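Below: the structure, in structure tokens.
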Amino acid sequence: MAEFEIPDFYVPFPLECNPHLEEASRAMWEWIDANGLAPTERARDRMRRTGADLSGAYVWPRADLDTLTIGLKWIALTFRIDDQIDEDDTAERLPARMTAIDELRGTLHGLPVSGRSPTARALGALWQETALGRPATWCDAFIGHFEAFLQTYTTEAGLNAHGAGLRLDDYLDRRMYSVGMPWLWDLDELRLPIFLPGSVRTCGPMNKLRRAGALHIALVNDVFSVERETLVGYQHNAVTIIREAQGCSLQEAVDQVAVLVEAQLHTVLQARQELLEELDRQALPSRAREAAVDYAANVAANLSGQLVWHSSVERYAVDDLQSAADPRATPTTSSLGI
């Protein structure tokens, strides 16, 4: 694959990292081991190289230890799901993928889990722990965003199975959810003094902020991950879509994605200002307003944090792919045993 230069992404927001990272990381690994989520050395090494704990410390920099620990469990679990589907399921058997995703979705609604699925069992138990005592409106918002995240795996497999060409606009609509940020930011509400009022959680400026922030992080991810994803045959990447649609060089496609990243940054700035105006219009009690402003500031800080995370970890390095292709290598556990 041709070499390319990663753009110098500019993000004006302060970098925040959770001071409880070390202690929460230990708890995360204990939970991974207890639930059998890294059953082989290869799977364990992949989790180490991912730095799920560091990513979570940047997602929830203001959370207390207990909230951060819950968050790290979620982020580790979903990185494991992502690896099992995007890299281990090379055959992309659509019916099997649909069955696996349906089982994961069912756990969020209390449906029984098959005995052979450690990931689904862990998801069901983690959701029960997370949802306990939470408002129904928050639970509904989280489930909606998490199901949208899971659905992207089935949608992508369906597009591949039918040989459908990938359009950038359609991809971006999906990418907002496949990157996972909307439900990750739902979890950020757990550390606020009060949950966001429904009128704030679903208002236009908040939706605009959430989408632009998610796409900023997603498009940065596409640049950092394009080499690895190309090598494993994964085509759902903005760089790849632009390159194939325009017949341009890899560097030209990367530079075009950088322009899209900058546009999302401007939208984040605009949406934060519009949110302040919307909060004035709603005339909320001071605690609700403060919670909304705090939540929005955390979304902005995530742009800086996730950029640093991408630059710091080996999740998107490619040196492990050659050893994984060796027939003597230890397999990861499933091709959709999830």
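The backbone N, Cα and C atoms fix where each Cβ goes, and this holds for glycine too.
Listed in Swiss-Prot as a mutagenesis experiment, Asp82 to Asn is described as follows: Loss of synthase activity at pH 7.0. Strongly reduced synthase activity at pH 8.5. The Cβ of Asp82 (mutagenesis position) lies under 8 Å from no Cβ of any same-chain residue at least six residues away in sequence.
Annotated Mg(2+) 1 binding site per Swiss-Prot: Asp82, Glu87, in sequence order, evidence recorded as similarity to another entry. Reduced to three states, the DSSP call for Asp82 (mutagenesis position) is helix.
Feature annotation from Swiss-Prot assigns Mg(2+) 2 binding site to Glu87.
All protein chains included, Phe149 (mutagenesis position) registers 22 other Cβ atoms within 10 Å of its own Cβ. Here the residue is the original one, while Swiss-Prot reports the published mutagenesis Phe149 to Trp with the comment No effect on synthase activity at pH 7 and 8.5.
DSSP assigns Phe149 (mutagenesis position) to a helix. For the mutagenesis of Phe149 to Leu, Swiss-Prot gives this note: Loss of synthase activity at pH 7.0. Strongly reduced synthase activity at pH 8.5. The structure shown keeps the original residue.
Sequence-distant neighbours of Arg175 (substrate binding site) (same chain, 6+ apart, CB under 8 A from its CB) are Ala214, Leu215, Ala218, Leu219, Asp222, His236, Ala238. What Swiss-Prot lists as substrate binding site is Arg175, Arg228.
Counting every protein chain shown, the Cβ of Met181 (mutagenesis position) has 24 other Cβ atoms within 10 Å. The DSSP secondary structure for Met181 (mutagenesis position) is helix. Listed in Swiss-Prot as a mutagenesis experiment, Met181 to His is described as follows: Loss of synthase activity at pH 7.0. Strongly reduced synthase activity at pH 8.5.
Here Swiss-Prot flags Asn221, Ser225, Glu229 as Mg(2+) 3 binding site. DSSP assigns Ser225 (Mg(2+) 3 binding site) to a helix in the three-state reduction.
According to Swiss-Prot, the experimentally introduced change Trp309 to Phe, Leu or Tyr is described as follows: No effect on synthase activity at pH 7 and 8.5. DSSP classifies Trp309 (mutagenesis position) as helix under the three-state reduction. Close to Trp309 (mutagenesis position) in the fold, though at least 6 residues off in sequence, lie Gly51, Leu54, Ser55, Tyr58, each with a CB less than 8 Å from its CB.
The number of other Cβ atoms within 10 Å of the Cβ belonging to His310 (mutagenesis position), over all protein chains shown, comes to 20. One mutagenesis experiment catalogued in Swiss-Prot, His310 to Ser, is accompanied by this note: Loss of synthase activity.
Look at Arg315 (mutagenesis position): DSSP puts it in coil. With a cut-off of 8 Å between CB atoms and residues at least 6 apart in sequence, the same chain places Arg49, Thr50, Gly51, Ser225 near Arg315 (mutagenesis position), listed in sequence order. In Swiss-Prot, the entry for mutagenesis Arg315 to Lys states: No effect on synthase activity at pH 7 and 8.5. The structure shown retains the original residue.
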Collapsed DSSP category at Arg175 (substrate binding site): helix
Beyond the site residues Asn221, Ser225, Glu229: chain residues whose C-beta lies within 8 Å of the centroid, for Mg(2+) 3: Asp222, Val223, Phe224, Val226, Arg228, Tyr234, Asn237, Tyr316
Distance [Cα-Cα, Å, rounded] between Arg228 (substrate binding site) and His310 (mutagenesis position): 13
